[in-house]
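Read through the structure below, which is laid out as structure tokens, and then see the notes.
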Amino acid sequence: MRQSLKVMVLSTVALLFMANPAAASEEKKEYLIVVEPEEVSAQSVEESYDVDVIHEFEEIPVIHAELTKKELKKLKKDPNVKAIEKNAEVTISQTVPWGISFINTQQAHNRGIFGNGARVAVLDTGIASHPDLRIAGGASFISSEPSYHDNNGHGTHVAGTIAALNNSIGVLGVAPSADLYAVKVLDRNGSGSLASVAQGIEWAINNNMHIINMSLGSTSGSSTLELAVNRANNAGILLVGAAGNTGRQGVNYPARYSGVMAVAAVDQNGQRASFSTYGPEIEISAPGVNVNSTYTGNRYVSLSGTSMATPHVAGVAALVKSRYPSYTNNQIRQRINQTATYLGSPSLYGNGLVHAGRATQ
């Protein structure tokens, strides 16, 4: 219920993305309207304020709509509107990806644990068809790109780290037997919005995903996004997110939320990557430098970034879910944290380097 489609009431975020207006006074921008549950519906908002509703969330009390400055001003005065925020841009956490053996994945594989039965939603630029990947399904929340096919490469790269097939070609993913779902929330340029990400989370909830990988981020917080994250957590989904690539303190959203495992990146020596954002929200670390994985055009490329570290953790989460099917999202999270290898300062490395072998014992 956070961003775009179906929800109820008013509140949250302003558009972030484009908007070529006609008359300045009539220019419309996208906002996320957070409302009082049961008090306001998209229909009542349309009728009372004559606004263009794009989406009403089902799981959270948020309406995604286009508003003029005059409409925005009126809505802010509505006592049933808790917040209104711009539908801010969300971008890829990437620089320019090795780490399967580094996190001791082979120990899990040697025990016959490959991720069978775990469902992982990759919220990204989509996933391209590739001989080293098996896509179980998906959806697109980019209006100009109705297919979940990846036209960028980032999502395909992330997907390969999670679950590239054990088929003797290309690369091997952390959980090669996990079910991958391509949820496109970023366009061909690697840009999306708070609304598209919230819709992707909502899709994951409605389609019973176990794990959500979010190798993306925004520097600004969002009531809508936080609502969606909390709803997914309550639905039993483990969310994993990229900390960011600024090299400075200040973890990106949604990774900064307590409902998301914030992932930092380390190099081949187990040292924090120079670009890896740090702060008290960091929960776990994983390989994120020169990571080789699947890419568009049936290719393989090496990329670096916390975007590349995050799917290592999502993959280990899939292995744990496969090893312990009855585990809740919180139990999986606790297992990963308790079995990590200590690396140093928690603000840099969190609980340490994720360890697939110990996590699946």
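Cβ coordinates are placed from backbone N, Cα and C, and glycine is handled just like the others.
Modelled residues match the original; the substitutions are not represented.
Neighbours of Glu38 (variant position), defined as other CB atoms within 10 A of its CB across all chains, total 10. Quoting Swiss-Prot on the natural variant Glu38 to Asp: In strain: AH-101.
Here the Cβ of Lys86 (variant position) has 19 other Cβ atoms within 10 Å, regardless of which shown protein chain they belong to. Natural sequence variation is annotated in Swiss-Prot for Lys86 to Glu, with the remark: In strain: AH-101.
What Swiss-Prot records for Gln94, Asp132, Leu165, Asn167, Ile169, Val171 is Ca(2+) 1 binding site. DSSP classifies Ile169 (Ca(2+) 1 binding site) as coil under the three-state reduction. Around Ile169 (Ca(2+) 1 binding site), taking its Cβ as the centre, 11 other Cβ atoms fall within 10 Å, counting all chains.
Within the model, the domain 'Peptidase S8' (97-360) carries an average pLDDT of 97. Annotation comment: Swiss-Prot describes 97-360 as domain 'Peptidase S8'.
Among the natural variants that Swiss-Prot reports, Asn104 to Ser is described with the note: In strain: AH-101. Annotation note: Asn104 (variant position) sits in a coil segment as assigned by DSSP.
As annotated by Swiss-Prot, active site, charge relay system applies to Asp124 (among others).
Look at Ser307 (active site, charge relay system): DSSP puts it in a helix. What Swiss-Prot records for Ser307 (among others) is active site, charge relay system, and it gives sequence analysis as the kind of evidence.
Secondary structure at Glu38 (variant position), as computed by DSSP, is coil.
Counting every protein chain shown, the Cβ of Asn167 (Ca(2+) 1 binding site) has 11 other Cβ atoms within 10 Å. Counting only the Cα atoms, the space from Lys86 (variant position) to Asn104 (variant position) is about 42 angstrom. A distance of 20 Å separates the Cα atom of Val171 (Ca(2+) 1 binding site) from that of Asp124 (active site, charge relay system).
Asp132 (Ca(2+) 1 binding site) carries neither a helix nor a strand DSSP state and counts as coil.
Counting every protein chain shown, the Cβ of Ser307 (active site, charge relay system) has 34 other Cβ atoms within 10 Å.
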